Amino acid sequence: MNLKTTLGLLAGRSSHFVLSRLGRGSTLPGKVALQFDKDILQSLAKNYEIVVVTGTNGKTLTTALTVGILKEVYGQVLTNPSGANMITGIATTFLTAKSSKTGKNIAVLEIDEASLSRICDYIQPSLFVITNIFRDQMDRFGEIYTTYNMILDAIRKVPTATVLLNGDSPLFYKPTIPNPIEYFGFDLEKGPAQLAHYNTEGILCPDCQGILKYEHNTYANLGAYICEGCGCKRPDLDYRLTKLVELTNNRSRFVIDGQEYGIQIGGLYNIYNALAAVAIARFLGADSQLIKQGFDKSRAVFGRQETFHIGDKECTLVLIKNPVGATQAIEMIKLAPYPFSLSVLLNANYADGIDTSWIWDADFEQITDMDIPEINAGGVRHSEIARRLRVTGYPAEKITETSNLEQVLKTIENQDCKHAYILATYTAMLEFRELLASRQIVRKEMN
């Protein structure tokens, strides 16, 4: 180990020691270490078997579920649970790692799509997992094919790594990479081929550019797609979900390759994350019993259907950041069998995406079919989200708006409903959690 690496380790770990006692610093120690040695990540990661999880939606939950399973196998798994998924956050994760008690060093990391190529200059994953790619933060990522090419460029740097893809996404059909490829997906009963919803993106045939149809469409552009023009269809699946046993707003049960599993988290979109976690675990040699044990011990993920109480109100915090994710979150809360208040917190910082026009493509119209006595529109762009909610036809007099998140919290505390959902963009979620943590309603970190 050379001098600059040694200094980087010392500076990074010292800053982590100080910041952790102040309750801060998920990325700063890595930033400090990288200033001493820009290649320090290569030294830190060289003795690890690494699984990388990337994609638009579902990175954090897929990673958390996978870690829960692999802890049943290895006892200790390195990960970045708070979602610090750019190079400074990844460097911090390795800087603060504890020595493995089993002698097997394994890391499961969620990595930002735009940061992946740079990070792969320094790490050698054995497995890449891509959950999906949807339109997200257009000012940062551009359109979906730009994002996909960013990821493929990173994967090509590690040609020996296996790539695990969501086979239900037409975008992932026959990727131009030298790596071994495996697919996971929903293999449910098929019906007559039909067009996807008119507002769905990414439904052009990857071979002839015709419009795809679906024999089964789970949501957005995902499902058993087929092109009636050239015969192109979804590839054979290596990991198959064959039955939905139960689906509610806070849990689900399903069958994957003959084994029934369950997670204590709601929504169809999150079952894809569980399916990806099962596929990763099986790829790494875990059996179904260990997978079940891991799922049974899984708990709330940072800001992703995280539950807590404000006074006597049971509250659930849900991250939203793009049209598909927001629509699926709305589909999930629609399954609630009780009335609830709704808060929608919209920020427009860099990490949220500065362009907030995506809210007009999310299906907020569904709220008019739900038992929602009142809505709080909050965050920096509270007036924009309030306008979007009024356009749905929901009564304008039942919508309050404020940029003050303390006021949102106070409103929830004083409401008549015993249940509340808070849908929040990324930085709004962080700010709201910070407020909750300051009142000891939630833990600041979820390690």
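A Cβ is built for glycine as well, from the same backbone N, Cα and C atoms used for every other residue.
Don't look for the substitutions in this one, it keeps the originals.
Positions annotated as active site by Swiss-Prot, on the basis of similarity to another entry: ASP355. According to its DSSP assignment, ASP355 (active site) is coil.
Per Swiss-Prot, the feature Zn(2+) binding site maps to CYS205, CYS208, CYS227, CYS230; the stated evidence is similarity to another entry. Spatially close to CYS227 (Zn(2+) binding site) yet at least six residues away along the chain are CYS205, ASP207, CYS208, GLY210, LEU212, LYS213, LYS233, judged by Cβ distances under 8 angstroms.
According to DSSP, LYS59 (mutagenesis position) is assigned to a helical segment. LYS59 (mutagenesis position) has a Cβ environment of 26 other Cβ atoms inside 10 Å. The note that Swiss-Prot attaches to the published mutagenesis LYS59 to Ala is: Loss of activity.
On its own chain, ASN85 (mutagenesis position) has LYS59, LEU109, GLU110, ILE111, ASP112, SER115 as residues at least 6 apart in sequence with a Cβ closer than 8 Å to its own Cβ. According to Swiss-Prot, the mutagenesis experiment ASN85 to Ala carries the following note: Loss of activity.
For the published mutagenesis ASP139 to Ala, Swiss-Prot gives the following note: Slight decrease in activity.
For the recorded site, GLU143 (mutagenesis position), the DSSP three-state label reads coil. Here Swiss-Prot describes GLU143 to Ala as a published mutagenesis experiment; the accompanying note says: No change in activity.
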Nearest-integer angstrom distance between the alpha carbons (Cα) of ASP355 (active site) and CYS230 (Zn(2+) binding site): 37
Candidate with the highest Cβ count within 10 Å, taken from the binding-site residues CYS205, CYS208, CYS230: CYS205
Cα separation, GLU143 (mutagenesis position) to CYS230 (Zn(2+) binding site) (Å, whole number): 25
Cβ-centroid neighbours of Zn(2+) site CYS205, CYS208, CYS227, CYS230, 8 Å, sequence order: PRO206, ASP207, GLN209, GLY210, LEU212, GLU228, GLY229, GLY231, CYS232
